[in-house]
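Participant: Here's a structure for you.
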Amino acid sequence: MTQSNLLPKTFRTKSGKEISIALGTGTKWKQAQTINDVSTELVDNILLGLKLGFRHIDTAEAYNTQKEVGEALKRTDVPREDIWVTTKYSPGWGSIKAYSKSPSDSIDKALAQLGVDYVDLFLIHSPFFTTEQTHGYTLEQAWEALVEAKKAGKVREIGISNAAIPHLEKLFAASPSPEYYPVVNQIEFHPFLQNQSKNIVRFCQEHGILVEAFSPLAPLARVETNALAETLKRLAEKYKKTEAQVLLRYTLQRGILPVTTSSKESRLKESLNLFDFELTDEEVNEINKIGDANPYRAFFHEQFKDL
């Protein structure tokens with residue numbers, strides 16, 4: 001089902017706070033940089049995004065782009081209170097251990113690199129880690145550290161990325177009260193992967209957890225043979241939009257908040273210009289059906305094999 005028509009430009013977390021489409025600052029921005037360099041290209045891109053109307057910036061410890069976000073926050077004319085900043089604790093991956101000695105250290109490092117007194121949303125980047133990778137922290141203990149940071153005012157909201165239902169249930173159990181349940185689960189979502197793990201979107205939406213989508217444009221950017229090509233072309237022509245705008249609008253109408261990025265000003269503008277048209281229920285269902293028949297997963301292949 002789609003959400004109601006005339007979608008607002010912002011969603012709300014279950015605590016009532018407004019959150020809008022995110023400008024991502026993922027690792028592609030630092031591939032040509034050494035770890036201590038600051039990418040002026042990324043700083044300029046964030047400043048451009050803010051100028052065009054983005055009010056949500058998504059970064060992460062693992063991206064190594066918090067310094068760039070901090071520099072942009074320092075230079076922009078947009079008041080800090082009008083910008084939603086999301087970042088993430090990296091608990092380690094494969095042979096790579098967590099960058100910080102603890103989740104609390106990760107939060108303090110984020111505040112310092114971002115140059116802010118608080119972060120609007122702090123996520124655990126992945127639930128797939130061992131205590132050896134995290135210097136001794138289980139998922140529940142990492143969550144307890146986020147709870148304490150929220151109590152201390154260092155973070156306003158807390159959540160997770162790439163969580164399946166069993167992970168979320170662990171976080172519920174580790175929370176002192178529903179006030180400290182995760183408010184966001186950021187997952188890979190696009191027509192070819194409508195549930196990163198079994199029934200995750202419905203579960204989140206039934207429990208007041210906002211689903212954010214990374215890689216919402218995967219059918220255009222990552223898939224070699226796009227089974228949606230004809231459908232997207234037809235809908236783009238019908239609504240006088242780009243195929244990317246059709247996909248982002250589809251994501252919104254599924255009740256999911258996209259995280260997107262581009263180095264091109266025209267595409268950044270397009271990503272914000274999604275609210276003057278609406279796909280019909282039949283069109284959304286057509287995209288759903290074709291997507292389900294052509295599954296594609298870009299990330300976490302092994303981790304979700306049994307989830």
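Counting begins at 1 with the first residue displayed.
Heads up, the Cβ atoms here are built off N, Cα and C, so glycines get one too.
Per Swiss-Prot, the features are:
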- 26-28, Asp58, Ser161, Gln186, Ser215, Leu217, Arg222, 260-264, Arg267: NADPH binding site (BINDING)
- Thr27 to Ala: Decreased catalytic activity to 5.7% of wild-type (MUTAGEN)
- Asp58 to Ala: Decreased catalytic activity to 4.8% of wild-type (MUTAGEN)
- Tyr63 to Ala: Decreased catalytic activity to 0.17% of wild-type (MUTAGEN)
- Tyr63: active site, proton donor (ACT_SITE)
- Lys88 to Ala: Loss of catalytic activity (MUTAGEN)
- His125 to Ala: Decreased catalytic activity to 1.5% of wild-type (MUTAGEN)
- His125: active site, proton donor (ACT_SITE)
- Phe299 to Ala: Decreased catalytic activity to 19.1% of wild-type (MUTAGEN)
- Phe300 to Ala: Decreased catalytic activity to 17.8% of wild-type (MUTAGEN)
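Help me picture these features in the structure, burial and contacts included.
Facilitator: In the three-state DSSP scheme, Ser263 (NADPH binding site) falls into the coil class. Counting every protein chain shown, 13 other Cβ atoms lie within 10 Å of the Cβ of Ser263 (NADPH binding site).
Taken residue by residue with DSSP, Asp58 (mutagenesis position) is part of a strand. A simple way to gauge crowding: the CB of Asp58 (mutagenesis position) has 26 other CB atoms within 10 angstroms, across all the protein chains here.
Other Cβ atoms within 10 Å of the Cβ of Tyr63 (mutagenesis position) number 22 in total over all chains.
In this structure, Tyr63 (mutagenesis position) belongs to neither helix nor strand by DSSP; it is coil.
The number of other Cβ atoms within 10 Å of the Cβ belonging to Lys88 (mutagenesis position), over all protein chains shown, comes to 25.
When Cβ atoms from all protein chains are considered, those within 10 Å of His125 (mutagenesis position) total 23, not counting its own.
Other Cβ atoms within 10 Å of the Cβ of Phe299 (mutagenesis position) number 16 in total over all chains.
Of all Cβ atoms in the protein chains displayed, 17 besides its own lie within 10 Å of the Cβ of Phe300 (mutagenesis position).
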Participant: Hey, how far is Arg267 (NADPH binding site) from Asp58 (mutagenesis position), Cα to Cα, in Å?
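Facilitator: With distance taken Cα to Cα, Asp58 (mutagenesis position) is 17 Å from Arg267 (NADPH binding site).
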Participant: Whole-number answer please: how many Å between the C-alpha atoms of Lys28 (NADPH binding site) and Phe300 (mutagenesis position)?
Facilitator: 18
Participant: So if I draw a 10 Å sphere around the Cβ of Thr261 (NADPH binding site), how many other Cβ atoms end up inside it?
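Facilitator: A count of 20.
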Participant: Which of the binding-site residues Gly26, Ser215, Ser263 has its Cα closest in space to the Cα of Tyr63 (mutagenesis position)?
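Facilitator: Closest recorded candidate to Tyr63 (mutagenesis position) by Cα: Gly26.
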Participant: Could you state the whole-number distance in Å separating the C-alpha atoms of Phe300 (mutagenesis position) and Ser161 (NADPH binding site)?
Facilitator: 12
